[in-house]
Amino acid sequence: MQGKNSHLTGITGTTHFTIFGASPRSMSLVKNSQETPPFPGMNSTMRPVEFNSTKQPEAQTIDQEQDAPKSFDFKNQTLGVYSDTVLNPLKNDSFKDELVVDVQKNLPIESLTVSPKSSTDQNCRSTNEAIRIAGFDNFADQLQESNGVFEACPEAHSEQGNESEDFKDLINSETECNIEDVVLPTVHVSTDSEEIISGDVIMNDSNVVSKPKNLEKVETPDVLIGSGSNDKLSDMTEQIGNNQHLEKLISEKTEKSLSDNETTLKPVPVQHTNSVGSSIGTTSGDSEISDDDQKSWSPKNESLDYQPASTSSEFTETTSVANQTESNAGSVDDYCPRTSIDIGLDSSAPSCSSDATREPTPIKKRGRKKKEQSATEPPIPRTKRAYTKNPNTIRKRRMKKNQSDDEEDDGPPKRRTINYQIEFRDASGAWTMAQQLIFVRDFMSKKNDKIVKLSKSRQDRVDKFILQFQKTQDSHYMRAAIQLNTIFPDQGNYRHCQDYLKDLTIRVVVPPKRREGKRKSEVPANPPALLLTGPLYLNFYCTSQEVLEAAGQLLEFHVNAVYKDERLQPPVADKTLLDLERAMYHEQVKDLTDYHKYRIPCPTLTVTTKEEVFSSDFERILNSASITNISGIAKALNIKTELFSLPEIAKCHPELSIDILNQVPQSADGNCDSKGIRCWDVTSYSSKMKLQDFERYMQKEESEAMQAFETISNCTAKELESTCQKLKAERIAAQNAIEGCDETMPWIKFGTNIDLLSENFKKQMNEIEKLPTFLLPNREGNLLNYAGVDVLGINTVQMYAKPIGSRTPAHMENSLMASINWNRGPGTCVWFAVPYEYWGQLEFMIGEHGHKYQDQDYWPSEKELLELGVPVIKFEQKADEMVYVNTGCFHWVQSNSFCINVSWNVGQPNFTQLATSIVAHDHNMLIGNQAHVPLVNLVWNAARQRLFVDDPEMYKAMRGVMIRSLAHSKWYFDLIDHHDYIVGDASEWKLADRVQRCKYCTSEIFNIVRWYTTEDLSVDSYPFCSHCHVANEYKKDRFLKYTWFFSLETLVNIFDAYVPN
């Protein structure tokens, strides 16, 4: 080892010494040898090191303009290795480039602690690096024969016992020593969090690095650190005795002193090649650097021998470990049975005795190669790699982790290949078959006398098959019966979020003091985005003139004097509400263990008469809970349910083209993609189908279920498994090919979003009109009636035809409107729901799994939600039951049987509904998601009819939207006039309908639309909002123009007329 102004500090007995010129260089493993030790103090199994490390070290150097090394007290601070090579540098100015060696002649010392003398160096930092030096019994004798230079530290000599007489003589002199030729004992390198252990890398007969198959003690070769190969050892010993030469060397290296507080390390290139004379070498496959990299380290490529560093003023310091990889984890003492001494930087760490053992610690995978640095650049600090937010990357990482979790085994690791797709295919087929049997047993037996007359043995055989699959299900369906007079814990304060909603929508603050004079910045080309949340600077009873005056300051002073722009934040969930709900349902649900304590039962209301359905308490109940299951409503209102069967629907419009989602059926308790990997991805392939063809497909599916029931009930116990496999194979073979789908997997066709428009389905719509007014899709006062356009599936009725295993992924309703889902049957559906106040946590979890919050393509893990304290409502919706999903409730649904569901949205005319929709508007704008409900247009249309003027909270929420949008139109008109843009009435230009959406962000554009088009409209024109940047491809050969739907005069008249009575 060599270095400039570096020294080796250690302790022997009670004596302390310092060896100047020592610093770590390269280390390598060598094979055991029975040769005579070539150097005094070496064991017979030890040989000099061949500098043939498999990884090119990054050399470091210390500038010449440095102070001399400091002296140290051996007190209460622990020292380690300070090196910027393979070992990370210890970031402490006092100990840079110093190697602490703890050696006691023939007797092991358990620990060593030191501290710097200087008071300015007391804040010694901890580090992860440490070097253990072991197995050199006669190190002191070797140093004596080498005439080493020692520096005594008498203040630390107190409790070590008898000293070696030979060594006492040595510490009284300060003779010279060429320390770069001194051979050190075995060195093992480790870190706190990740150990790099030389003992677990064994050089076999073919010189290939391998790892022992177990962690039992293995005799390993010793590691020596020197400056050359075997053929240079004699030269090394001769140089040690050359005191004059060493004295001159040391004086040259200490001419310039080190600074008191800082040492600058500089990397310099060092030749790092294999030794010709050594029997141990590295092949091209062992090295982690390319041939070109090796040439750059040895430009002339003259010799493969290690070239000792010159005695120039530049100091080179390198350390390497032979081919340490992630699979090389092991215990230091298992592989190195001889005495080892710990030297670390953590003063609180326990001492390490000679017979102590360590548990193997996995080694971190090596990252990217460090780029080569110049000699003047400081070393690049190691930093944690930035966490990528790319959804595809995150999704692949999650899938890989889930795949590795499936391969875990309690015993020793086994090499086996798992085809997850085959396992998933078998599990899917078995689960589907079990659900088919349940469907036939529970729902079809009433229509088929042959099924009812099954013998008991055949019935038991079917029940046994069903039971073996039900045992593996963790359904935990929870329902709690409630009455019309039930009072919820959050009655009048929906989910304890009223303060949150009011703060975002109806809060007024004092505007900031305006600066004097006009602003010198340029006038913006377009106004800022129209946001509906944040505190207002104007009160809700202001006039339109006050709004226009405040908005005029944007052009003159470049400030927004209407409202304060604040970034939207999700609500903070009130955990006390969860405790109150547990107490409310405690009598009915008592099996909530620690793991299931975050489960909430679904309140189920059973109605029997029409009076109960039309009572005020019925409406109050539905608008209080997050989600409510209603039983008996169809019978109480005498609704003709048979009109909603699939055959009847197909008769009304047989040629109707419907959307089909092709999915792989599976249990609702988990989720796998089509390749069998556990993840959150919902695999669906879209296609089209005529309604009459889909009706025939559903009939075929039901017939297959009947056939499976007959076959399994007739087979014996021995034939059961083979019969099931045959049925599953026949099902896959009989299915039609689906474009983009794996034909070896079982697929189902989910008929989704079948629009029941009144002109084709008048009979069905007449039955829906029997419901209470607040549940009707087109009721008076329903906010969605004022959207100005028909939004399919929102203010229209849709039907969903579901075979077994159909999935509706997790989602919130558009603009967080409430929704109604009526299960016509005959089968059941499984529902999952999460209350509104947890949408912030859900958004974060969804992003961590590589999905976007608003994309309906994921199936959340029930287990993960419960572990993170997110309440989950899970229940089973039976035939002819209606589920009312309140505003903002996050939910996902799966059919466990054949079902027909009828669904639509309702916009309840209350503050909670309007406020949550306003929050959703800004959230959609921030994340670039399309809001299907044009909320701003909806508010102005409702204001035209002077709705909700007598409801104080609804009035304030409405006026807040109107104030902001009126000011935005004023901003736009002012900027158009200032820049002299082309503008015209939308009716004159005849470009499009009134409700427009931005081409980029898909957000609603209120009143004024930006276009890039031609005079003759020969090219397609796209609308753009005020804040999106338009690409050049939409500007080329086109001109900019604006259209408006409402003049300022029209908006002012509506605004001033909307006042309380």
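Cβ from N, Cα, C; glycine included.
Feature annotation from Swiss-Prot assigns Fe cation binding site to H811, E813, H891. Long-range Cβ contacts of H811 (Fe cation binding site) within its own chain (separation 6+, distance under 8 Å): Q854, Q856, F890, H891, W892.
The Zn(2+) binding site feature in Swiss-Prot is assigned to C998, C1001, C1025, C1028. Reduced to three states, the DSSP call for C1025 (mutagenesis position) is coil.
Residues or ranges marked as domain 'JmjC' by Swiss-Prot: 760-923.
Under a cutoff of 8 A between CB atoms, and with a sequence separation of 6+ in the same chain, the neighbours of G888 (mutagenesis position) are R495, M812, L816, P835, Y836, W839, T916, A920. For the published mutagenesis G888 to E, Swiss-Prot gives the following note: In fp11; loss of demethylase activity and disruption of Y-to-PDA transdifferentiation.
For S903 to F, Swiss-Prot lists a mutagenesis experiment annotated as follows: In fp25; loss of demethylase activity and disruption of Y-to-PDA transdifferentiation. For S903 (mutagenesis position), the Cβ neighbour count at a 10 Å cut-off comes to 21, with all displayed protein chains included.
Cβ neighbour count for C998 (mutagenesis position) (all protein chains, 10 Å cutoff from its Cβ): 22. Under its mutagenesis annotations, Swiss-Prot gives C998 to S the following note: Disruption of Y-to-PDA transdifferentiation; when associated with S-1001; S-1025 and S-1028.
For C1001 (mutagenesis position), the same-chain residues that are 6 or more apart in sequence and have a Cβ closer than 8 Å to its Cβ are M925, G928, C1025, C1028. Swiss-Prot gives this note for the published mutagenesis C1001 to S: Disruption of Y-to-PDA transdifferentiation; when associated with S-998; S-1025 and S-1028.
For C1025 to S, Swiss-Prot lists a mutagenesis experiment annotated as follows: Disruption of Y-to-PDA transdifferentiation; when associated with S-998; S-1001 and S-1028.
Within 10 Å of the C-beta atom of C1028 (mutagenesis position) sit 16 other C-beta atoms, taking all shown protein chains into account. Swiss-Prot gives this note for the published mutagenesis C1028 to S: Disruption of Y-to-PDA transdifferentiation; when associated with S-998; S-1001 and S-1025.
Neighbour count (other Cβ atoms within 10 Å of the Cβ, all protein chains): 23 for C1025 (mutagenesis position).
S903 (mutagenesis position) and C998 (mutagenesis position) are 28 Å apart (CA-CA, integer value).
The two recorded residues, E813 (Fe cation binding site) and S903 (mutagenesis position), have Cα atoms 12 Å apart. Cβ-based crowding with a 10 Å cutoff singles out E813 as the top-ranked of the binding-site residues E813, H891.
Shown in sequence order, K999, Y1000, T1002, S1003, I1005, F1024, S1026, H1027 are the same-chain residues outside C998, C1001, C1025, C1028 whose Cβ sits within 8 Å of the Cβ centre of the Zn(2+) site. In the three-state DSSP assignment, the secondary structure recorded for C1001 (mutagenesis position) is coil.
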